Amino acid sequence: MDEFKPEDELKPDPSDRRTGRSRQSSERSERTERGEPQINFDDIELDDTDDRRPTRAQKERNEEPEIEEEIDESEDETVDEERVERRPRKRKKAASKPASRQYMMMGVGILVLLLLIIGIGSALKAPSTTSSDQTASGEKSIDLAGNATDQANGVQPAPGTTSAENTQQDVSLPPISSTPTQGQTPVATDGQQRVEVQGDLNNALTQPQNQQQLNNVAVNSTLPTEPATVAPVRNGNASRDTAKTQTAERPSTTRPARQQAVIEPKKPQATVKTEPKPVAQTPKRTEPAAPVASTKAPAATSTPAPKETATTAPVQTASPAQTTATPAAGAKTAGNVGSLKSAPSSHYTLQLSSSSNYDNLNGWAKKENLKNYVVYETTRNGQPWYVLVSGVYASKEEAKKAVSTLPADVQAKNPWAKPLRQVQADLK
């Protein structure tokens, strides 16, 4: 069955029409027959200004732009409202406040940094001035020329007091030569003595012989490095009692060392004059001199030595004969000690080793098959000390050359050339 469509009503059905003339034409013909006037629609002119009947489509079309205009107007109104609402938000003054706070905080931070820099700078400058004041106030004058008794009692000398012995001297260097030459010997002033330290630089000052040599030099020096035992001998004033108390506290072994230092510069004169005679006389005189006490021997050698130097030679040979009795009585020695005593003091010997144990030192020398070695006893810090030497050489160069002939184990000990005057001073 066909569906009904609204367009079907508008379509004319051809079956309904009459055959032949149409209805309008029939009516028109009837009117003409009756004589009624007819209206010719073709002659009628219609004004364009007349309103035609609007159709539905035209109404819908006319309504659509109106709706669009209303929508546009509503959108414009909403946009205007939004603009009106947004403008106050942009014009708020709250945004300017945080900016001003930031600037304030930045300014405060800069001020704090400046204060810190100023404080640190002042703190760094302040200790320099205070330390200079402290050092200036803490300076003390030290006078080495003061009396030894004052140092023992804790009394410091006055800052302005000076002695005639410690006067300043001008130091002048020798001129430099254009060609290589040997070094000039410095001029020895009064009261001074040149000291040559033998051996390696690493262990030269630790060896007992060098220490004893420095102690001997210190005795002859003008500085108050030793106890004031010389003061009562020269002056004989009221400080004699204090000097005796100080020397009594120290061991008795140091007393001969001080008295020997007085004889040292004068002993070579006696030995040079009496070289041919005392070689044969010394062993004979040691036998009757053995019972002599050891305390009397230093006194006999120290007091008459300055007077007997100008007298005859046989009188001077008696003093070394008495001194040789003291080491022969209680000292431990090995080898020909007499050859060291009788040799000239200007000669040299080789010191191979030293120890506090005599047996170990003597056994080591025998183990190395050493020839012409001598072990003699001396003192070190108040205790017995034994020294091993070998050979007698006319010069220092010969002694150094002889080191190459020694065994390898002995050369490892760094033997060094030692003046015989030091050995002879130790044997006294």
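Here the Cβ of each residue, glycine as well, is placed from N, Cα and C on the backbone.
What you see is the original sequence, not a version with the noted changes.
Here Swiss-Prot flags 342-419 as domain 'SPOR', drawing on sequence analysis.
A mutagenesis experiment is reported in Swiss-Prot for this position, Gln351 to Lys, and the note states: Eliminates septal localization. In the shown protein chains, 23 other C-beta atoms lie within 10 A of the C-beta of Gln351 (mutagenesis position).
Under the heading of mutagenesis, Swiss-Prot lists Ser354 to Lys and annotates it as follows: Impairs septal localization. Neighbours of Ser354 (mutagenesis position), defined as other CB atoms within 10 A of its CB across all chains, total 18. Under DSSP, Ser354 (mutagenesis position) is assigned to a strand (E or B) in the three-state scheme.
Where Swiss-Prot documents Trp416 to Leu as a mutagenesis experiment, the accompanying text is: Impairs septal localization. Secondary structure at Trp416 (mutagenesis position), taken from DSSP and collapsed to helix, strand or coil, is strand.
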Rounded Cα-Cα span from Trp416 (mutagenesis position) to Gln351 (mutagenesis position), Å: 6
